[in-house]
Amino acid sequence: MSSSEVNKVFTEEQEALVVKAWAVMKKNSAELGLQFFLKIFEIAPSAKNLFSYLKDSPVPLEQNPKLKPHATTVFVMTCESAVQLRKAGKATVKESDLKRIGAIHFKTGVVNEHFEVTRFALLETIKEAVPEMWSPEMKNAWGVAYDQLVAAIKFEMKPSST
């Protein structure tokens, strides 16, 4: 990802599209979060190995007691960050959380391809959640917001200082 991609301006129109979609999705964020992660694992089954509680679990993914809460947290954080992007001018995740997220992603071996799969899965999840609103403009808005969040996470991807 080039620095010009990361520093793309998030326009008022993009913000409006993201806010409108999130208003609809928010009430169903737990289910959508789970769908989002199931899509990731469908596209890249090996991504399960990045999660200690999934690696050797005999429990089906959709029944794993730890997956849904984690998926919900990630989905909500991603969407809330997108909604706040224009106002804040950057991804809005607490710095301490970003450092922790970056360190975990570094430690577990997350690479660029994982972020690409996650981007695709996120956009597909949103497209399916709000099909009547979906458009190339909305896809682009969510893509720009996701790219900003990923850039912030990648910046913090280094060994934990704790």
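Even glycines carry a Cβ here, placed using N, Cα and C.
At each noted site, the model still has the original residue.
Summarising the annotation, Swiss-Prot assigns domain 'Globin' to 9-158 and lists sequence analysis as the type of evidence.
As a natural variant entry, GLU31 to Asp appears in Swiss-Prot alongside the note: In 30 percent hemoglobin I and in hemoglobin II. Take the CB of GLU31 (variant position) and look out to 10 A: across all protein chains shown you find 15 other CB atoms. DSSP gives GLU31 (variant position) a helix state.
Long-range Cβ proximity for ILE43 (mutagenesis position), meaning a same-chain Cβ under 8 A and a gap of 6 or more residues, is found for VAL117, PHE120, ALA121. In Swiss-Prot, a mutagenesis experiment is listed as ILE43 to Asn, annotated with the note Impaired dimerization leading to monomeric protein.
Taken from Swiss-Prot, the feature heme b binding site applies to SER52, LYS66, HIS70, ARG100, HIS105. In sequence order, PHE37, PHE51 make up the list of same-chain residues 6 or more apart from HIS70 (heme b binding site) whose Cβ falls under 8 Å from its Cβ. Reduced to three states, the DSSP call for HIS70 (heme b binding site) is helix.
Rounded to a whole number, the distance between the Cα atoms of GLU31 (variant position) and HIS105 (heme b binding site) is 24 Å.
Rounded to a whole value, the Cα-Cα separation of LYS66 (heme b binding site) and GLU31 (variant position) is 14 Å. Counted with DSSP, the domain 'Globin' (9-158) comes out as 119 helix, 0 strand, 31 coil.
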